[in-house]
Amino acid sequence: MDKLADLNYTLSVITSMNDTLHSIIQDPGMAYFLYIASVLTVLFTLHKASIPTMKIALKTSKCSYKVIKYCIVTIINTLLKLAGYKEQVTTKDEIEQQMDRIVKEMRRQLEMIDKLTTREIEQVELLKRIHDNLITRPVDVIDMSKEFNQKNIKTLDEWESGKNPYEPSEVTASM
């Protein structure tokens with residue numbers, strides 16, 4: 001770990017890269033200099049970033065196989081992106097996580113569709129009841145016996161002794 005963080009070690013790697021690049025530049029027929037330089041830069045960055053990270057992860061992690069697998073998959077995906085590919089390498093764990101996420105989302109969508117369908121059915125039933133109540137039905141004979149102002153009225157024939165009880169009678173008062 002000390003060697004990886006040492007400034008002299010980093011400078012020696014940079015110096016060796018510079019020497020390699022200068023030897024390539026001296027060849028006048030080299031047309032792919034920029035591509036080679038960018039690949040070497042990426043490789044150096046991966047070297048400096050991945051080795052210390054991998055060592056720390058292996059020391060702190062209980063399952064070293066998963067850490068190594070994850071680091072290798074990440075490096076391969078980075079190289080594929082740099083090469084211009086849109087595809088990515090995935091592990092079985094990632095595929096299972098994505099499948100679980102998709103299944104969970106599908107269940108949520110089905111529950112929402114079920115709730116919306118139930119609400120729509122209730123709304124249709126309510127609209128049907130409202131429509132049925134608004135339809136006017138033709139009536140041939142109107143029954144006036146249930147009208148409020150017709151309940152307690154008696155005709156002259158129905159009064160006792162044929163006399164109207166509501167007519168004022170003569171009252172004589174003694175003085």
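The backbone N, Cα and C atoms fix where each Cβ goes, glycine too.
Substituted residues are absent from this model; it holds the original ones throughout.
Around the Cβ of VAL13 (variant position), a 10 Å sphere holds 13 further Cβ atoms from the protein chains shown. For VAL13 to Ala, Swiss-Prot lists a natural variant annotated as follows: In strain: Wa-attenuated.
Cβ neighbours within 10 Å of SER16 (variant position), excluding its own Cβ and spanning all shown chains: 11. Under natural variants, Swiss-Prot gives SER16 to Leu with this note: In strain: Wa-virulent and Isolate clinical N.N.6932.
Listed in Swiss-Prot is the natural variant LEU34 to Pro, annotated as follows: In strain: Wa-virulent and Isolate clinical N.N.6932.
The annotation Ca(2+) binding site is assigned in Swiss-Prot to GLU120, GLN123. Non-local neighbourhood of GLU120 (Ca(2+) binding site): empty, since no residue in the same chain at least six residues away has a C-beta under 8 Å from its C-beta.
The two recorded residues, VAL13 (variant position) and GLN123 (Ca(2+) binding site), show a Cα separation of 74 Å. Rounded to the nearest whole angstrom, the C-alpha distance between GLN123 (Ca(2+) binding site) and SER16 (variant position) is 78.
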